[in-house]
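To keep things clear, I will list the structure first and then write my remarks on it.
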Amino acid sequence: MSDEGSKRGSRADSLEAEPPLPPPPPPPPPGESSLVPTSPRYRPPLPAPLERIVGSGEPPVELAPRRKGEPLPPLPPSRLPGDQEVSAAGDSCEGPRRLPEVKLPEAAAGKGSPAEPEAGACREGERRGTGDQPETRSVYSSRSSSSGGSGDQRSGHQHQHHQPICKICFQGAEQGELLNPCRCDGSVRYTHQLCLLKWISERGSWTCELCCYRYHVTAIKMKQPCQWQSISITLVEKVQMIAVILGSLFLIASVTWLLWSAFSPYAVWQRKDILFQICYGMYGFMDLVCIGLIVHEGAAVYRVFKRWRAVNLHWDVLNYDKATDIEESSRGESSTSRTLWLPLSALRNRNLVHPTQLTSPRFQCGYVLLHLFNRMRAHEDVSEDNGSGEVVMRVTSV
């Protein structure tokens with residue numbers, strides 16, 4: 001009993017020692033709403049520019065970020081001017097309302113008010129909210145402009161497809177005049193003159209590779225010596241050219257010496273000497289050999305010269321004339337008559353004679369004999385194959 005009485009006495013003493021609790025604040029008048037909460041909420045300010053947080057007339061003040069575990073600073077006095085309006089509850093950003101003046105201890109007045117960051121954050125949110133609409137408009141305008149640009153690009157491509165272009169460089173008329181040199185039609189109808197001449201020099205033929213039409217060209221003039229280009233020649237052509245050049249030099253020298261020995265008064269003793277008479281005969285025979293060599297190899301050298309001339313001449317390609325083409329085809333005129341230069345393979349193949357086009361009686365007799373021998377050999381092979389029970393067909397070309 002004494003213990004319980006002592007405990008009750010100590011509890012009563014402690015209750016008397018504690019100060020009394022302050023009375024609750026009076027309710028606000030009906031015209032004003034209680035905007036300041038009993039436990040003030042403090043949110044860390046957003047990283048906004050200093051101009052937005054601080055007024056235009058005050059110097060910028062840097063706000064130190066709150067560290068983790070640090071207690072919240074006390075609420076500073078909200079000493080705002082009478083005409084300044086802020087939004088209630090910093091995160092609601094509703095219509096402008098006035099805050100009632102609340103007096104707080106002076107110790108917390110020097111630490112800065114967190115209401116200003118909240119007001120700045122609210123203004124920043126309002127500015128962001130108001131800035132969303134122009135941004136959306138700009139995005140929409142950029143999309144519309146991009147769609148319009150793509151539409152213009154498509155229309156430009158379609159317009160470009162309708163325009164005639166060169167079938168070699170795929171460029172339009174801005175790179176030069178477009179010609180129609182052959183029977184080709186459609187997208188491969190036109191070409192530039194320079195592109196066609198370069199393609200002819202690279203390909204080595206005056207014939208279109210698509211319609212096999214031989215171009216109508218005319219030579220204008222020779223290029224300048226500084227613009228001359230070399231052509232590719234084979235080893236056989238080099239030997240032929242060297243043989244023709246050396247034979248020509250020997251022929252000129254020997255004929256000059258023979259004429260001087262025959263008509264000069266200073267060569268009377270040479271004409272009477274037997275050794276010089278033998279030399280005259282040998283030189284005459286060598287001159288005949290050189291003449292035959294020049295005649296035999298002169299055609300090949302002349303073809304090489306025509307190729308070189310074709311590369312180093314300025315040519316003019318004419319447009320295709322359908323009436324002229326029909327007239328030439330009706331007359332049966334060969335297109336090789338107007339060919340200025342052909343590749344070596346075409347020139348060599350043109351000189352060959354097909355066995356079905358032999359018109360000489362001598363060639364006809366030889367062809368008949370070869371045909372008879374081949375038929376006899378075919379009969380022997382067939383009889384041997386029939387004995388083995390197998391049928392073999394052999395085709396022999398003559």
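Including glycine, each Cβ sits where the backbone N, Cα and C put it.
Every residue here is the original one, so none of the noted swaps is modelled.
The feature Zn(2+) 1 binding site is assigned by Swiss-Prot to C166, C169, H192, C195. Long-range Cβ proximity for C195 (Zn(2+) 1 binding site), meaning a same-chain Cβ under 8 A and a gap of 6 or more residues, is found for C166, I168, C169.
As annotated by Swiss-Prot, Zn(2+) 2 binding site applies to C182, C184, C208, C211, with the evidence given as sequence analysis. Within 10 Å of the C-beta atom of C211 (Zn(2+) 2 binding site) sit 12 other C-beta atoms, taking all shown protein chains into account. C211 (Zn(2+) 2 binding site) carries neither a helix nor a strand DSSP state and counts as coil.
Experimental mutagenesis at this site is recorded by Swiss-Prot as C169 to S, annotated: Abolishes ubiquitin ligase activity; when associated with S-182 and S-184. C169 (mutagenesis position) carries neither a helix nor a strand DSSP state and counts as coil.
One mutagenesis experiment catalogued in Swiss-Prot, C182 to S, is accompanied by this note: Abolishes ubiquitin ligase activity; when associated with S-169 and C-184. Sequence-distant neighbours of C182 (mutagenesis position): residues of the same chain at least 6 apart with a C-beta under 8 Å from its C-beta are C208, L210, C211, Y213, Y215, Y320. For the recorded site, C182 (mutagenesis position), the DSSP three-state label reads coil.
Listed in Swiss-Prot is the mutagenesis experiment C184 to S, annotated as follows: Abolishes ubiquitin ligase activity; when associated with S-169 and C-182. For C184 (mutagenesis position), the same-chain residues 6+ apart in sequence whose C-beta sits under 8 angstroms from its C-beta are K167, C208, L210, C211, Y213.
Quoting Swiss-Prot on the mutagenesis of Y367 to A: Abolishes interaction with AP1M1.
In this structure, the recorded positions under consideration are C166, C169, C208, and the one with the smallest number of other Cβ atoms within 10 Å of its Cβ is C169.
The secondary structure of C195 (Zn(2+) 1 binding site), as reduced to three states from DSSP, is helical. In sequence order, C166, I168, C169, Q171, Q175, G176, E177, L178, L179 are the residues of the chain that are 6 or more apart from H192 (Zn(2+) 1 binding site) and have a CB within less than 8 Å of its CB.
Excluding C166, C169, H192, C195 themselves, the residues of that chain whose CB lies within 8 A of the CB mean position for the Zn(2+) 1 site are, in sequence, K167, I168, F170, Q171, Q175, G176, T191, L194, L196.
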